[in-house]
Amino acid sequence: MKAMRYEQISENAFKGKIQVYLEQILGDASLILKTLHEKDQCLLCELDDLGHVFQDMQGIASSFYLQSYIEEFTPAFIELAKAIKALSEHKHGALIVIERADPVERFIQKGTSLHAEISSSLIESIFFPGNPLHDGALLVRENKLVSAANVLPLTTKEVDIHLGTRHRAALGMSGYTDALVLVVSEETGKMSFAKDGVLYPLISPRT
């Protein structure tokens with residue numbers, strides 16, 4: 001799986017990049033229409049190229065909105081982003097709760113206290129398979145890793161039967177509080193985040 005490229009980006013820069021992608025998509029789609037009936041046209045190739053542009057645009061949007069949702073509440077956006085990127089590459093499952101305005105501890109079964117500075121290497125080690133702390137949620141508050149191996153409430157809503165426990169827990173916690181919950185699937189390595197009881201994919205752009 002391609003790794004997601006995170007970078008801090010301003011709203012104006014984000015919109016500028018999206019505009020460039022949209023203009024490219026419109027231009028490419030227009031060209032496909034003009035040559036649609038030509039015998040030597042490789043339609044599958046051109047649609048594949050167009051899909052790559054969409055993927056890159058979705059990746060930029062994923063990074064920007066994730067940043068905008070959490071940077072007010074923790075200065076460690078880049079460290080968190082680096083950690084889930086690495087965990088995704090290795091298909092190490094992870095569940096990270098980023099506390100925002102609502103206190104979350106009354107909704108969780110507390111695990112092991114950490115009160116450590118946020119670093120990508122520490123987060124990666126926590127979720128390394130076999131680590132006693134990996135099977136649970138990591139709680140982030142401001143610039144601290146507060147605790148690990150926390151048990152979260154599962155969503156009570158009907159969800160896709162293919163969603164695992166981590167994703168159900170992310171939906172549950174983000175439904176009870178305004179916390180943002182990051183998830184990495186250990187089966188696929190796919191990244192996502194839950195906000196307001198809804199799960200959003202973190203799309204990987206090409207590198």
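Using the three backbone atoms N, Cα and C, a Cβ is placed for every residue, glycine included.
Taken from Swiss-Prot, the feature domain 'DAC' applies to 63-205, supported by sequence analysis.
The secondary structure of Q41 (mutagenesis position), as reduced to three states from DSSP, is coil rather than helix or strand. Of all Cβ atoms in the protein chains displayed, 13 besides its own lie within 10 Å of the Cβ of Q41 (mutagenesis position). Q41 to K appears in Swiss-Prot as a mutagenesis experiment; the accompanying note says: Suppresses a triple DAC mutant.
Quoted from Swiss-Prot for the published mutagenesis L44 to F: Suppresses a triple DAC mutant, 90-fold increased production of c-di-AMP in E.coli. Around L44 (mutagenesis position), a 10 Å sphere centred on its CB holds 8 further CB atoms from the protein chains shown.
For the mutagenesis result E46 to K, the note given in Swiss-Prot is Suppresses a triple DAC mutant, 20-fold increased production of c-di-AMP in E.coli. A sphere of 10 angstroms centred on the C-beta of E46 (mutagenesis position) encloses 16 other C-beta atoms.
Long-range Cβ contacts of A61 (mutagenesis position) within its own chain (separation 6+, distance under 8 Å): F14, I18, I203. According to Swiss-Prot, the mutagenesis experiment A61 to V carries this note: Suppresses a triple DAC mutant, 10-fold increased production of c-di-AMP in E.coli, forms hexamers.
Around the Cβ of A76 (mutagenesis position), the number of neighbouring Cβ atoms within 10 Å comes to 23. According to Swiss-Prot, the mutagenesis experiment A76 to V carries the annotation: Suppresses a triple DAC mutant, 4-fold increased production of c-di-AMP in E.coli.
Its own atom aside, the Cβ of P201 (mutagenesis position) has 11 Cβ atoms within 10 angstroms in the protein chains shown. In Swiss-Prot, the entry for mutagenesis P201 to Q states: Suppresses a triple DAC mutant, 12-fold increased production of c-di-AMP in E.coli. The structure shown retains the original residue.
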Assigned element (helix, strand, coil) containing P201 (mutagenesis position), judged by DSSP: strand
For A76 (mutagenesis position), the three-state class that DSSP assigns: coil
Candidate nearest A76 (mutagenesis position) in space, where candidates are the mutagenesis positions Q41, L44, E46, P201 and distance is Cα-Cα: P201
